[in-house]
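Before any comments, here is the structure.
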Amino acid sequence: MTYSPVVESVEAQAFAVTDLSPAAEFKTADFDTYVMNTYGRFPIAIARGQGSTLWDTEGKSYLDFVAGIATCTLGHAHPALVRAVSDQIQKLHHVSNLYYIPEQGELAKWIVEHSCADRVFFCNSGAEANEAAIKLVRKYAHTVLDFLEQPVILTAKASFHGRTLATITATGQPKYQQYFDPLVPGFDYVPYNDIRSLENKVADLDEGNSRVAAIFLEPLQGEGGVRPGDLAYFKRVREICDQNDILLVFDEVQVGVGRTGKLWGYEHLGVEPDIFTSAKGLAGGVPIGAMMCKKFCDVFEPGNHASTFGGNPLACAAGLAVLKTIEGDRLLDNVQARGEQLRSGLAEIKNQYPTLFTEVRGWGLINGLEISAESSLTSVEIVKAAMEQGLLLAPAGPKVLRFVPPLVVTEAEIAQAVEILRQAIATLV
C-alpha cells in the first residue's frame, strides 16, 4: 500500500520527547489508597506518549492501539494539539457561557459546515452529550408533538450510551444497570440490526396514542462488540421515523470525528440523523462533548439546559486543532488505508487459528476480532498477553478484541501490531 503523505508530514515534524527515562517510582498501593475503585486497571502506569507510542513509569514502550479508548485522535503530543492548547491556555482557558466565547462559535461553525447539523450544544463528555439529546427529545415530544403519554426512547440491546442514570438506562446492557434502581423511566429496547423487531416494538408502543419519541442508536456498536450497522436496517429506521414523527438520534461518541474513515459514522449508512452526539476524539483527549441537531428540533431555550465548562475556550481550541488537522492532513485517507491493512492482518491471524477466532469486523480504525464462543480464552487474557509483548488493546466484551489506534498510526506500526498480536496469541495456545 502507498505510504500516506499525512503520516510522512507527521513524522517529519519529529515529535519532541525530551526525557524517556523511567519516572519516579510509582506505587500502585498509594494510588489505590486514595482513588476510588471504579476501574479494573491493568498493572502498568503510563508516564508519557509520542505519536502512537506510550511509555510506562519503568521506561517500557508500548504501541497504543487503545488511544484512550478511541479518544487520542492525533495520538500523543501531536504538535498541532500541543500548540493549540499551549497558546490558548496562555490567553484564556475558561469563561462563563454567560458571555460569547469566540472559540466555541468557531468550533460550532466548523461542525455545522461539515455535517448534517444546524446547531451545536457543547458539554464535557459523551454521557453529557447523550443526556442533552435525551432532554431535547423529551421537550420536543411535549412541546411540538403534544404527547399525551410519557415519551419513550427506543435504544438497542448491547448498546452503550454512558454512565449517568439516564444513560445507563438508555444503555441496553443490564450489567451496567445493576444496583442503580430506580432507573429513569421512558426507555425500551430492541435488538440491533433487526428490522422486524423494531417495527413490532414501534407498533406496540404507538397503539392508541403516540409514545415513541425517538430511536437512539449507534452507527456501529462499540462497547457492544464492534458491530457495524446494517445499511438496509438503518434505511428502514429512517423511514419509520419519517412516517411516525419520530426523531432519529445517533450516538457518535466513539465512532465520530474520522474514526471510521469518514468524518461521521452516519456517512456509512446513507441516512442522516436528526440529532447526533460526539465526544471522545473531538478534542483529541481534552475533555469535550457535543450534541448536534437540525434546526427543526432545536427547541431548547435559555434555562432548559446548560454546562459550566461546556464549550470553554481551551477545549474548543483543542477541538478546532483536531478537526483542522484531520482535514488539512487528509487523515481520513490514512484511516481508510490503515484500517484495510489492519483488517487484512487480523484476517490472516483468524485464518491461522480458525477454531479460536470467528470474525474480523469494523470500519476504518475501529475494528474487532471475535473469539469463538467455544474457546476458553477471553479477550482480557489476550489483552494481557499482548501488553506483555508491548501492544495495548482493549476488550469490547468478554469475546471481542478492540483495535482503536490513533488516526496518525503508520503502515509500519500496523504491521508491528499484527506481529506482536500473533506472538502474544502463540503464548496462549
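Just so you know, the numbers here start at 1 and follow the chain as drawn.
Backbone N, Cα and C define each Cβ position, glycine as well.
This is the original sequence, none of the listed changes applied.
Annotation source Swiss-Prot lists pyridoxal 5'-phosphate binding site at Gly126, Ala127, Phe160, Asp251, Glu252, Val253, Gln254, Thr308. DSSP assigns Thr308 (pyridoxal 5'-phosphate binding site) to coil, not to a helix or a strand.
Ser307 (N(2)-acetyl-L-ornithine binding site) counts 18 other C-beta atoms within 10 Å of its own C-beta, drawing on all protein chains shown. Positions annotated as N(2)-acetyl-L-ornithine binding site by Swiss-Prot: Arg163, Ser307.
In Swiss-Prot, the entry for mutagenesis Arg163 to Ala states: 4100-fold increase in KM for acetylornithine, but does not affect KM for 2-oxoglutarate. Retains 9.5% of N-acetylornithine aminotransferase wild-type activity. The structure shown retains the original residue. In three-state terms derived from DSSP, Arg163 (mutagenesis position) belongs to neither a helical nor a strand segment and is classed as coil.
Using a 10 Å radius centred on the Cβ of Asp251 (mutagenesis position) and all shown protein chains, the other Cβ atoms total 34. Under the heading of mutagenesis, Swiss-Prot lists Asp251 to Glu and annotates it as follows: Retains 20% of N-acetylornithine aminotransferase wild-type activity.
DSSP assigns Gln254 (mutagenesis position) to coil in the three-state reduction, outside any helix or strand. Looking at Swiss-Prot, you'll find the mutagenesis Gln254 to Ala noted as follows: Retains 0.9% of N-acetylornithine aminotransferase wild-type activity.
Annotation of the published mutagenesis Arg402 to Ala in Swiss-Prot: 2080-fold increase in KM for acetylornithine, but does not affect KM for 2-oxoglutarate. Retains 18% of N-acetylornithine aminotransferase wild-type activity; the original residue is retained in the structure shown. Sequence-distant neighbours of Arg402 (mutagenesis position) (same chain, 6+ residues apart, CB-CB distance under 8 A): Val66, Gly222, Val226, Ile366, Asn367, Gly368, Leu393, Ala394, Pro395, Ala396.
Using a 10 Å Cα-Cα cut-off from Gln254 (mutagenesis position), the binding-site residues that qualify among Gly126, Ala127, Ser307 are Gly126. Cα-Cα distance from Asp251 (mutagenesis position) to Gly126 (pyridoxal 5'-phosphate binding site): 8 Å (rounded to the nearest whole number).
Taking the C-alpha positions, the distance from Phe160 (pyridoxal 5'-phosphate binding site) to Ser307 (N(2)-acetyl-L-ornithine binding site) comes to 22 Å. In the structure as shown, the Cβ atom of Thr308 (pyridoxal 5'-phosphate binding site) sits within 10 Å of 10 other Cβ atoms. Taking all protein chains in view, 14 other C-beta atoms sit within 10 angstroms of the C-beta of Arg163 (mutagenesis position). Sequence-distant contacts of Val253 (pyridoxal 5'-phosphate binding site), defined as residues of its own chain at least six apart whose C-beta falls under 8 angstroms from its C-beta, comprise Gly126, Ala129, Asn130, His161, Gly162, Thr277, Ser278, Ala279, Lys280, Gly289.
A 10 Å cutoff on Cβ-Cβ distances gives Phe160 (pyridoxal 5'-phosphate binding site) a total of 25 other Cβ atoms nearby, all chains included.
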